[in-house]
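S.K.: This is the feature table in Swiss-Prot:
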type    : residues                                                       : note
BINDING : Gly249, Pro250, Pro251, Gly252, Thr253, Gly254, Lys255, Thr256 : ATP binding site
MUTAGEN : Lys255 to Ala                                                  : Abolishes ATPase activity
Amino acid sequence: MSLLMITENVKLAREYALLGNYDSAMVYYQGVLDQINKYLYSVKDTHLHQKWQQVWQEINVEAKHVKEIMKTLESFKLDSTSLKAAQHELPSSEGEVWSLPVPVERRPLPGPRKRQSTQHSDPKPHSNRPGAVVRAHRPSAQSLHSDRGKAVRSREKKEQSKGREEKNKLPAAVTEPEANKFDSTGYDKDLVEALERDIISQNPNVRWYDIADLVEAKKLLQEAVVLPMWMPEFFKGIRRPWKGVLMVGPPGTGKTLLAKAVATECKTTFFNVSSSTLTSKYRGESEKLVRLLFEMARFYSPATIFIDEIDSICSRRGTSEEHEASRRVKAELLVQMDGVGGASENDDPSKMVMVLAATNFPWDIDEALRRRLEKRIYIPLPSAKGREELLRISLRELELADDVNLASIAENMEGYSGADITNVCRDASLMAMRRRIEGLTPEEIRNLSREEMHMPTTMEDFEMALKKVSKSVSAADIERYEKWIVEFGSC
């Protein structure tokens, strides 16, 4: 069960309620309430627990409103059924006399056609009899039912408007803002939907403080993405925002994590693009996808296009192994990036589109693309201070024994990448559990209590994990990255 599932179910419940499908809405509301109840058992933070309890109460109020609407509609159905039964029981003899109704003001009908007939020109004989009362018009059951239906619809509209107001009052943990829709005229609908799926509308929930070290990279990304929206009058002319940033470094150093932090912190539309997004088996569609991607980014600006492993899309041109279709895609990507819409083409820097790229093979990237990615920064292996900070971030949810010395562990991790350090922490956190279940049967393992499983991690566990987990980056690779960044870097 995830928070994303709760959010989607709340959205579906409200949509069904607004559309009048109250049975389906109640199913989703009940499911959301059950999901939140289960989630509350896993929340240990008191403040967060109170917030989610408040969310549960507000959603429960919505569900009660929907139940009241369903009861009201059910009562209307019963009334209409009894009215039809009474209509069938009315006598149909011509001899009975109806009482005169209350006069009702009626609007004149536009241009009624008169029937010319000699049969009904003479009045009926019984209308001239003394004491006889002419049968008056009696409102039919059908008209009463239509009036009642209008009342039901007006009440439903009031409930819908009330539901919208309550939706606006709910916390941001559940509600989502509605965005403008991109006009897909001239493009294949499937292509537009494929790119819209790559827009990260949900929060990746990675903050700047979740990333250890990499201070210079954080400052550069904030300068390239955040500051132009805060100070648009400053970032004009030669100070226009950077159109492209390339992150270069060994695997596991935090390049993709920095991109997630940009999507979380910078409040821009974030496109997560890979090689599968921009390739198609049909001739010419890959180039259309590239152009459509940038047009959508300009529409949803300010926007950030993150291309992970960009060397797989835009490798060096002119090689013997290059295919014609691949060359056309690279050409379209280069053309679109040169007109991405910085201050040189758009007077408002807050409507910028920035390309953020990451690669482990910078030497394979095309020279023209390297020129368009104006900032080329090196994401190195973490320093001793960064390794210790990363250990604290990875172990903040674990209970550590008193003998654990993080500084000593960080010193023993020289040459480890961020991903390697995370693997060491994960392996060390499982050591106590492995010792506890050693020699037990599956039935005995299932009967273990929670306290027995959650034992503190000791220094010995980290020493054993370091022996099992080796570093994944060689010294020769580091030397090659440093040589490239000295020659082509732009920090």
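Placed from the backbone N, Cα and C atoms, the Cβ positions cover glycine too.
Tell me what's around each of these sites.
M.R.: Look at Gly249 (ATP binding site): DSSP puts it in coil.
Sequence-distant neighbours of Lys255 (mutagenesis position): residues of the same chain at least 6 apart with a C-beta under 8 Å from its C-beta are Met247, Gly249, Asp308, Ala358, Ile379.
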S.K.: Of all the binding-site residues given, Thr253, Thr256, which has the fewest Cβ neighbours within 10 Å once its own Cβ is left out?
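M.R.: Candidates: the binding-site residues Thr253, Thr256. Fewest Cβ atoms within 10 Å: Thr256.
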S.K.: Around the ATP site recorded as Gly249, Pro250, Pro251, Gly252, Thr253, Gly254, Lys255, Thr256, what other same-chain residues have a C-beta within 8 angstroms of the site's C-beta center?
M.R.: Ala358, Asn360, Ile379, Ser417, Gly418, Ala419
S.K.: Around Pro250 (ATP binding site), how many other C-beta atoms are within 10 angstroms of its C-beta?
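M.R.: Summing over all protein chains shown, Pro250 (ATP binding site) has 21 other Cβ atoms within 10 Å.
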S.K.: Please name the residue among the binding-site residues Gly252, Gly254 whose C-beta has the most neighbouring C-beta atoms within 10 angstroms.
M.R.: Gly254
S.K.: Just to confirm: which same-chain residues, 6+ apart in sequence, have a Cβ under 8 Å from the Cβ of Pro251 (ATP binding site)?
M.R.: Asn360, Ser417, Ala419, Ser472, Val473
